[in-house]
Amino acid sequence: MFIFLLFLTLTSGSDLDRCTTFDDVQAPNYTQHTSSMRGVYYPDEIFRSDTLYLTQDLFLPFYSNVTGFHTINHTFGNPVIPFKDGIYFAATEKSNVVRGWVFGSTMNNKSQSVIIINNSTNVVIRACNFELCDNPFFAVSKPMGTQTHTMIFDNAFNCTFEYISDAFSLDVSEKSGNFKHLREFVFKNKDGFLYVYKGYQPIDVVRDLPSGFNTLKPIFKLPLGINITNFRAILTAFSPAQDIWGTSAAAYFVGYLKPTTFMLKYDENGTITDAVDCSQNPLAELKCSVKSFEIDKGIYQTSNFRVVPSGDVVRFPNITNLCPFGEVFNATKFPSVYAWERKKISNCVADYSVLYNSTFFSTFKCYGVSATKLNDLCFSNVYADSFVVKGDDVRQIAPGQTGVIADYNYKLPDDFMGCVLAWNTRNIDATSTGNYNYKYRYLRHGKLRPFERDISNVPFSPDGKPCTPPALNCYWPLNDYGFYTTTGIGYQPYRVVVLSFELLNAPATVCGPKLSTDLIKNQCVNFNFNGLTGTGVLTPSSKRFQPFQQFGRDVSDFTDSVRDPKTSEILDISPCSFGGVSVITPGTNASSEVAVLYQDVNCTDVSTAIHADQLTPAWRIYSTGNNVFQTQAGCLIGAEHVDTSYECDIPIGAGICASYHTVSLLRSTSQKSIVAYTMSLGADSSIAYSNNTIAIPTNFSISITTEVMPVSMAKTSVDCNMYICGDSTECANLLLQYGSFCTQLNRALSGIAAEQDRNTREVFAQVKQMYKTPTLKYFGGFNFSQILPDPLKPTKRSFIEDLLFNKVTLADAGFMKQYGECLGDINARDLICAQKFNGLTVLPPLLTDDMIAAYTAALVSGTATAGWTFGAGAALQIPFAMQMAYRFNGIGVTQNVLYENQKQIANQFNKAISQIQESLTTTSTALGKLQDVVNQNAQALNTLVKQLSSNFGAISSVLNDILSRLDKVEAEVQIDRLITGRLQSLQTYVTQQLIRAAEIRASANLAATKMSECVLGQSKRVDFCGKGYHLMSFPQAAPHGVVFLHVTYVPSQERNFTTAPAICHEGKAYFPREGVFVFNGTSWFITQRNFFSPQIITTDNTFVSGNCDVVIGIINNTVYDPLQPELDSFKEELDKYFKNHTSPDVDLGDISGINASVVNIQKEIDRLNEVAKNLNESLIDLQELGKYEQYIKWPWYVWLGFIAGLIAIVMVTILLCCMTSCCSCLKGACSCGSCCKFDEDDSEPVLKGVKLHYT
């Protein structure tokens, strides 16, 4: 199969040949393919290393459709293709078939086109008016493998650009086999430049566009400045013989660029290694929102939908009369400057461009408005003031000027809005002999006010007294100009017209010649009503304006309504639709699946409420599917709604949770997906008396937890001027117009720094000096040496004494200290040192070992000798009995003191509680009075706050008015943008610091609480002081914080028990006094909640309350909407720079409605002072219990004497046995029952009813 060519002329390959036409050419088959991640290019020439970069430009969207064009045999696919915003062009080749392109609009000689071709020896680029061939192509002879013809255009003229590369040699022979080369190009025509990017990748494919990622690099930036709407490829035709032609196999693919945001990933070498199309899907947008390729599990707020206006609405009044400016400028005679005249211009169309473009005026200066924008504006009225001055005085006709003319003749206000036009009239108002008809005032008592006119001609005297010239110090106030045609230009006459514009405080009567458009309602549009410009949705309003009212403002002073100047219809202005979107993800490490929450939108309205047709393509996500779940928070798409409840992995809000689970729990598959469900505390049947299962610890282990809590952060300040402007003087001067913003920022930072110091003081002020910790200087990477005590200091006694003595400390009721001083180290003086206390003889309840030995020896001796001393030996038992009695007395009086102290504590505590309650009542009364006053002013204060906060909106209106009227110097515009952007950055930084400071403040408060509850006490809260049940805690200072070392015991083993909050028995409910009821499978027990210690349920550990009826109530079912922040008032700050602008009409309203009542709570304060006094009197005066310390250990001679005494007693006992009748009982020879029998004591114990348990 071949292609036949008609009228073919063979010439050398180096020449452009005459066009020819193909016969029997078949239309190519167009196929659709996916672009995968093709088409990414370097957006600029800036080196970036190891960073993520967001850029918005024309890109080929990822996984978009590209159209494939194929050439083989007589299928020659190079049609004219639309260019649109730009194209992605990829060619899969093996024989260099694609050789170039033609870009243009009409693609003929009626307009310029640009040709980019590879002619096998050079790359040639030309921009001309071409007579293009119908089928532009290169011809190659198959047998020779050489190029023979170049048939691209017949003629070229009006060439404005040409480029020829260095010479090279291209292999143009036909190849067989698979496609080996993938050449990618991106073309975009922007700002008069044609940008060309190129990439190459070796391939081995049979068909289709291979998937993959390859970054294209810039090769051309062509300054062509031509309109490009179409293009076509230039291919190669292969000729097996003369006059017979065919094509080789090749394919190219075309995709269209769109304005899209891409996130590019640069490696350390500045190479783009990965990219994200932010508009591809919700996950891609989420990655761009958080600027990360890896997303953790959670729900994330992404960008709002940004609606693009669908059109422009321009509405001006129905005025057709032209303004009579000619009557003003072409008047035959002008008045003198002191008697200037004014003409009111209204109800007409003003074409200011005629004045602006005229070369007739030597001076044309506008103030407060740009001359080039006058035709776009409307005014209530325009006033034209006219007069004549000399050339040198024209400069005084301006705001803020001084001089004879400005002070005594014609004065403009400082906030003047209008234009000054002046032109030389020497040919009209000057003569060769002098024209003295024009006068000016040169003397006056006091300066004129703006637009004040004084036409009097009363003689002037410095003292103000009447006089008649030519008397001394008496002058006529007017002087003649005397215009001569021969004088210099500074003394020549100039006619002046001052146009003053009255802003729209009334219906517009003077407008520019701008044509009105149709009114578009219920769509996002750019509007211009009498010069009021903005963007919003226009809807019919129910408001009723007064005839003179043109605009309406809300409570925040934002323009929210307008009168249509053509129809007088009242229209409401609302912002274009913005819909909040959240993305739920299980984390990119788990899955790329996401769900999308369209906030506050019904699922039935998702496609319309967000105005998908008006969304900008640069940043857009929209998801639909079968898994649609309507929630109170909005429409959730992409998550499967299930009734089963899981652990709440991702809280969405409004009672909805999401998790990533295996769906096999619901169906017989192993696929995982995002499931959404309604959070629940249990089924409806799970009422108070239902059985539930709890885990109770049965064994524990000691755990040490380190907890770091920040209480401060690094102090920062900002060199605002250097940060924003660097060394630029111009920027610094412009920054002055922003007032004290920088000072306020640093003031906020200083406040944060002071708060950090306060946090630190408050936390560490609770660390007591008496607190001791073990010698542990380093633990867990933290240094504990700052709070650890020094090594133990030596005690009062020496080491040897501590070795020989034991120390015992007792509570002293008041007699033990005297006893110790009396006793000294002589234990034998025990009874002698007995003390008197409240009429009783007392001894300390303390017996040392040597005292016990002495009294025991006396007792045994008295008992043993009683038989043979006829009872006299029993007297030795008296010391034992006396000291026992005295010691019981000592114990008794000590217990009595303790009891009395406890009684005093209870009484005084109860008294203090009553005083505290009374103080709380008094405080509540005082606060009630305060609340009443505050409530009375609430509405007025709310109104005032809204009016004050609305100033920022009014400022925006002022700026919009100024921007719509003024032309700025480009340099100042750029500097102002820089300042605004960096000020916003600084404000964001300070806001972040304030948020962080709030977090630090909360952390410091929590640290102070833990210092009190964990360090200075033992917390009963589980997991509050470490993990588990708290034992003790140690604090340690750390950088910007405090470290707690919590010692806890944590459950190591647990058992599950069935439990119930109460047990119903015989119609009554029994509740545990402490602990919980558990069921072990056979019986119910009561046990502690934190440790399994079952006890039998008795009336001692339960109490009865109420009946078995269950009352179920909802404590709180309130869902709070997010608060809308009020804008801060910058009125005082900006009044310095924006004064007397009438268009925004900033009005703080009538604040006289505030009730300025004085709160009188003096009685309550006096009562609080009295209560405080009573509380001070509640100090508990306890009887002092001193501490008595005694070191006890028998010395060696006591032991020796004790042993000797025992030996003597034994010997005496043996002697007695030998001397009495009991001697023979030892051998059993006689009865000695009365001597050797042991009596059995069957008496009851003294303490009856007391059972002793030994464990």
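Every residue gets a Cβ built from N, Cα and C, even glycine.
Per Swiss-Prot, domain 'BetaCoV S1-NTD' is recorded for 14-290. Mean model confidence of the domain 'BetaCoV S1-NTD' (14-290) amounts to 85 (pLDDT, 0 to 100 scale).
If you look up Swiss-Prot, you'll see 321-513 marked as domain 'BetaCoV S1-CTD', on the strength of sequence analysis.
Under DSSP, CYS323 (mutagenesis position) is assigned to coil, being neither helix nor strand in the three-state scheme. Quoted from Swiss-Prot for the published mutagenesis CYS323 to Ala: No effect on human ACE2 binding in vitro.
DSSP assigns CYS348 (mutagenesis position) to a strand segment in the three-state reduction. For the mutagenesis experiment CYS348 to Ala, the note given by Swiss-Prot reads: Complete loss of human ACE2 binding in vitro.
What Swiss-Prot notes for the published mutagenesis of GLU452 to Ala is this: 90% loss of human ACE2 binding in vitro. Neighbour density for GLU452 (mutagenesis position): within 10 A of its CB lie 9 other CB atoms from the protein chains shown.
Long-range Cβ proximity for ASP454 (mutagenesis position), meaning a same-chain Cβ under 8 A and a gap of 6 or more residues, is found for TYR338, TYR408, ARG441, ARG444, LEU448. One mutagenesis experiment named in Swiss-Prot is ASP454 to Ala, and its note says Complete loss of human ACE2 binding in vitro.
Listed in Swiss-Prot is the mutagenesis experiment ASP480 to Ala, annotated as follows: No effect on human ACE2 binding in vitro. ASP480 (mutagenesis position) falls within a strand when secondary structure is assigned with DSSP. All protein chains shown were included, and the count of other CB atoms within 10 Å of the CB of ASP480 (mutagenesis position) stands at 13.
Looking at Swiss-Prot, the entry for mutagenesis of LYS1251 to Ala says: Decrease in Golgi localization, and complete loss of COPI binding; when associated with A-1253.
The natural variant ASN118 to Ser is recorded by Swiss-Prot, whose note states: In strain: Isolate Shanghai LY. The Cβ of ASN118 (variant position) has ARG99, GLY100, VAL124, LEU170 as same-chain neighbours under 8 Å, each 6 or more residues away in sequence.
ASN227 to Lys appears in Swiss-Prot as a known natural variant, with the remark: In strain: Isolate SZ3. Of all Cβ atoms in the protein chains displayed, 14 besides its own lie within 10 Å of the Cβ of ASN227 (variant position).
In Swiss-Prot, a published natural variant is listed as LYS344 to Arg, annotated In strain: Isolate GD01, Isolate GD03 and Isolate SZ3; no effect on affinity with either human or palm civet ACE2. Its Cβ taken as reference, LYS344 (variant position) is surrounded by 11 other Cβ atoms within 10 Å in the chains shown.
Looking at Swiss-Prot, the entry for natural variant ASP605 to Asn says: In strain: Isolate Shanghai QXC1.
What Swiss-Prot says about the natural variant SER607 to Pro is this: In strain: Isolate SZ3.
Swiss-Prot documents THR608 to Ala as a naturally occurring variant and attaches the note In strain: Isolate Shanghai QXC1.
Sequence-distant neighbours of ARG1001 (variant position): residues of the same chain at least 6 apart with a C-beta under 8 Å from its C-beta are GLU755, ASN759. In the three-state DSSP scheme, ARG1001 (variant position) falls into the helix class. Per Swiss-Prot, natural variant ARG1001 to Met is noted as: In strain: Isolate BJ04.
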Pull out the recorded positions from the set ASN227, CYS323, GLU452, ASP480 whose C-alpha sits within 10 Å of the C-alpha of CYS348 (mutagenesis position). CYS323
How big is the gap, in Å, between the Cα of GLU452 (mutagenesis position) and that of ASP480 (mutagenesis position), rounded to a whole number? 21
Give me the count of other Cβ atoms within 10 A of the Cβ belonging to CYS348 (mutagenesis position). 17
Students should find that the Cβ of CYS323 (mutagenesis position) has, within 10 Å, a number of other Cβ atoms equal to 21
Recorded positions ASN227, CYS323, LYS344 vs ASP480 (mutagenesis position), shortest C-alpha separation belongs to LYS344
I'm trying to understand the geometry here, so how far is the Cα atom of LYS344 (variant position) from the Cα atom of CYS323 (mutagenesis position), in Å to the nearest whole number? 10
